[in-house]
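Student: The structure follows.
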Amino acid sequence: MASQDSDEALPANYKDYPDGSLLRVVFHNFLTYEHTSFLPTASLNMILGHNGSGKSSIICGICLACGGSPKSLGRSERIVEYIRHGCTEGYVEIAIADKQKGPQVVRLTIRVGEQPKYRLNDSATTQSEIADLRKHYNIQIDNPCAFLAQDKVKSFSEQSSIELLRNTEKAASADLDQQHIDLMKQREDSTSIEDKCTTSENAIKRLEDEIGKIMPLVENYRKKLALQSKLRLLEKKMKIMEFEKFDREYKAELQNMDGAMIEYREVEKSIAECEKHRKNLEDRIKKDRSQISQMQRSCNEILAKVQEKGDKKLMEDMMQRAKAKLESAKKAADQHEKDVEKARKMIDQARARLQEAVDTLNGYEEFQSEMKSLEQKYSTAERDSRQEEDAIQKKSYEMRQLENKKRDEEQNSQLNRQDRYRVLQNFSSDASKAYRWYQQNRSQFKGDVYMPIMDMVLKTPEAAKALENSVGVRDRTMFVCCYKEDELLINGKQHSWRINTSVVPAEKIYSEDIDAQLPSELSRLGFKYLVSNCFDAPAPLKQFLCNVSGLNRIPFGGSDVEKKIAEVSQAIEQTRYSVFLTANIRCQNSKSRYANNTLQSQSATREANTWRDQFFKVSPVAKRTDNSILEEIQKLKAEIDIRSEQLREKRGAIQKERDVLRQEQMQWKSKKQVHTKWKTELASEMAKLEALENEVVDISAIEEEYANVEKKAILETKKMLENSIRWHKEIIDKHRLIGIFELSESICKSRVNKSNSEAETHRSKLEDLKSVKDAAEDLLKTALNHKKAAASALMKECSLKTLDESKMSPAENKIYSSLVKMFEEADVPTDMNTLDQAITSEKTRLKLAEDSGEDGSIVHEQRLKVLDDDLVLEKTRQEKLIENRARIHDKLGDEINNWRKEVETMIEQINVNYVQFFDSLGCRGEVSLEVPENPLDIEKYGIMIMVCFRKGESMKRLDNKVQSGGERSVATMLYLLALQQLCPVPFRCIDEINQGMDPTNERKVFDIMVGMWNGTTGTLSKTQYFLLSPKLLHGLDMRENVNIVMVNSTLTNSHGKHYDTSAKIDATFAKMGISA
């Protein structure tokens, strides 16, 4: 490199340089340069120098002076590190050609501890202003197609097709690159719409999936609601029919009671009338007796007077009395005959009625006997029912006890798991997160997943310490799976946690490991058990611990072992066991690798830390045997339901039989009452007849007496006629009255007897009616209680106080009308038996629905409504998004098509040059636009380079895994050359692109480059080129426009003065066969 005397020097023909070309480059304390100046030519500048001479420093200085970033150089990203070693300040200065304004001088000054400073034409400026200046001249230092630093050559050849397209656009057309950027922004907007559409589709799918999952629960819930609604409707109808039934029964019993009361009152009235009539007759008898006594006294007085006056009156009186007596006897005899005849007729009538009643009582005794046996049977059945109720209550108590026990065990198990989980959280947050996720997604796993901390149950007091000194810390949170699929599921790449997992399949579980017992010889030495015996765990987990920690081969001993530790160690050495534990010591025997002897190590046991809590001694899961509690509870519940239903049906059947029996009893009782009535009537009439028959009226004796009296009276009358004629009439009258009174008294007495007999008959009848009335009252009370219970049930079920519409309130009328309409619409049975069967059937269907396992609720119903509403809203939103997406895609597709046409035109021009260059090498190559599957994915468009360096082979895509480094360098260089005609940049820099090329290809590429720059047309004839290389081939076609710059590194300034650069170059060119 020639050194200039002045940093202000410019090339002699600098005015001919195209705008943006570099006229001068000055380095001061920059990288390898202390101070130097470099004047490039306007065409090809080949900068040659051995490795480490400072060739790449020129590229770095040009890039930084043009406002570039250190990141684009592939070296240090700290700009202060570009200062020469040992210095605190340095600068780079470049002069840019400009025919109108003159050379534009840009200086970048770098100082340690300060920000870099830029100056333009000796005036302070900013990096952004320098970037604007760079854009003005179209200097593309950030485009590897125009500016390819040494450390970026490899990355350029390895860049993707997408990156190659972007860089090609930057080099060929800023407008095309900006259009690509704008399209990518539009694509991001459309992608956002597509993401929203995808999100909406996923949301719709999620909503539909959730609706699909919840629909069976809602349908089952609706089915149960329908069944419950129908069951309630049937039960309402049953309550109404029961109320109507009991109301009818009550009215019938009330009518029977009224009939019994009427008959009872009539009999009471008859008795009162009889008593009143008897009293009146007795008063009449008393009155008649008083009159008779008075008349008799009067007659006696007259008789006394007659006697005093003469015997005639006495005779007359005697005749009169005899005559009256005769007449009275005749009348009484006539009446007696009539009464006897009447009594006989009444007796015949009573006998006929009694016989009819007797006939109706056929079977009464059998009924009574059957009734007694049935009552005994019903009593026995009721006693059995009460015993069954007691048994059911006992079973219910047992079931509640089991439920309480199960609930307590579940609570204890839950608390145990929570305590263990807290220990796990303190141990490892990732393991706790993974375990919680496993618990929440357990249904996705093929088998169970176990963990020592969560699933081990300690059995002995020393178990915690034994495990602390036997199980590794890493293994304590190990997830032990039964299937490989479960391990991939819990420890897949989709999770953020880092956990330890292992798989122990069922076929790898060996009972001789997990069930190993302490050998008798070790027991004699004082060992208590193997460590694997001090805890319980699921078989896969226990097998895992036996595999990794050898717990089935570690015996645990007490203080006896510690006392004779040497003897025990010697005995252990003879067995297959190498490790044993005591409460305070851990011993291990191992074979020496260098001598055939046993090495023994002892260490103090660590205190229990992980398993020190008491809850590790309790199983976190209910015992297997206790799992039967749920089955027993379900069994007891089913048995209670069945036995309760059977008891209800049994009692219902007995009650129905009792109701039928009571109705039959009432019929028989009515018949019995009729029989009793006529039996009493017959007895009364027969008593009357007997009394009448006992009353004998002897008329003949009275007639004879009368004749004697008459004879005597005639005889005496003749003697006393004159003396007694005056009083005779008076006496006769009085005796007539006396006879009347006596006859009246006799008749009254007879009537009193009759009245007494009738009263007794009525009293007997009243007693019978009283029992009937009492029975009717009991039945009425029973019917009333049934009616009240039915009314209460009616009010509770139907909100109705009565079924009489005239007595209903408007609200009740509305309810009743609604119920009637619902009954008609639901075709509810009107027969109680049919209705009862329907209720039983609906209860069975409801029970089946409740036991189906798909138990829904109002929460699911509400959730379904929310999901349906969300689904409608989401579908509406999706339709709008799809419309927007279609509109945006149409617009974007048109703009992409327009951009694509320009890009394809550009690539076709590149391809023409690229094919031509490869033909000159005797190889094949082509460039094409790589179009993504979705033409709208503008960010996925790229440039695909296909090459073939050997005959007979097909072209393959340029790739760092297929072609060699030299082949990639050739393909990359030719692509850059093919791109030059489309890239109007003022200068280009390529650093060591020929590294890895074979000499033949390197020579051909160089010839192509020289041929292109020797032309007089096209952009290359006006482009400045910097090509850096550590070597130069012999026999290259060097033209006049090729500027060779040699870079040498010197140790001191004086050494440089003695270095004859021109002579060195001439000698080198002569050796290479190049004319200078």
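Numbers here mean position along the shown chain, with the first residue as 1.
Each residue, glycine too, has its Cβ placed from N, Cα and C.
Pulled these from Swiss-Prot:
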type	residues	note
BINDING	GLY49, HIS50, ASN51, GLY52, SER53, GLY54, LYS55, SER56	ATP binding site
MUTAGEN	GLY965 to Arg	In sbj2; hypersensitive to UVB irradiation
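What does the local environment look like for each feature on the list?
Tutor: The Cβ of GLY965 (mutagenesis position) has 13 neighbouring Cβ atoms from other residues within 10 Å, across all protein chains displayed.
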Student: By the count of other Cβ atoms within 10 Å, pick out the sparsest of the binding-site residues HIS50, LYS55.
Tutor: HIS50
Student: What's the CA to CA span in angstrom from ASN51 (ATP binding site) over to GLY965 (mutagenesis position)?
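Tutor: About 19 Å separate the Cα atoms of these two residues.
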Student: Could you check the binding-site residues ASN51, SER53, SER56 and say which one's CB has the most other CB atoms within 10 Å?
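Tutor: Selected residue: SER56.
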Student: Which whole-number value in Å describes the distance between the Cα atoms of LYS55 (ATP binding site) and GLY965 (mutagenesis position)?
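Tutor: Counting only the Cα atoms, the answer is 22 Å.
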Student: CB neighbours of GLY52 (ATP binding site) within 10 A?
Tutor: 11
Student: Measure from the Cβ of GLY54 (ATP binding site) and count the other Cβ atoms within 10 Å, all protein chains considered.
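Tutor: So the number of other Cβ atoms within 10 Å of GLY54 (ATP binding site) is 20.
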